[in-house]
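Pulled from Swiss-Prot:
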ACT_SITE  His15  active site, pros-phosphohistidine intermediate
DOMAIN    1-87  domain 'HPr'
MUTAGEN   Ser46 to Ala  No phosphorylation by HPrK/P
Amino acid sequence: MASKDFHIVAETGIHARPATLLVQTASKFASDITLDYKGKAVNLKSIMGVMSLGVGQGADVTISAEGADADDALAAIEETMTKEGLA
């Protein structure tokens with residue numbers, strides 16, 4: 001299992017557009033990928049799950065991946081987070 005912590009700097013947090021991009025990125029991988037926020041973990045491949053967390057600016061989240069391509073998945077998600085100005 002691999003995991004990485006992120007501090008959300010985007011003014012709007014993880015709203016619909018970046019959430020969609022994160023879900024699309026995560027869905028490219030076979031690994032199980034979760035987003036943890038305030039003690040609640042959701043499947044990062046589920047737009048409803050990600051949106052239900054209401055992650056705002058200044059939040060600290062952890063993304064974890066478990067599976068054969070976990071490291072590649074985390075690297076791609078980190079790239080998306082950076083490219084979209086989320087973290």
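Cβ from N, Cα, C; glycine included.
Original residues only: the substitutions mentioned are not part of this model.
Rounded to a whole value, the Cα-Cα separation of His15 (active site, pros-phosphohistidine intermediate) and Ser46 (mutagenesis position) is 14 Å.
For the recorded site, Ser46 (mutagenesis position), the DSSP three-state label reads coil.
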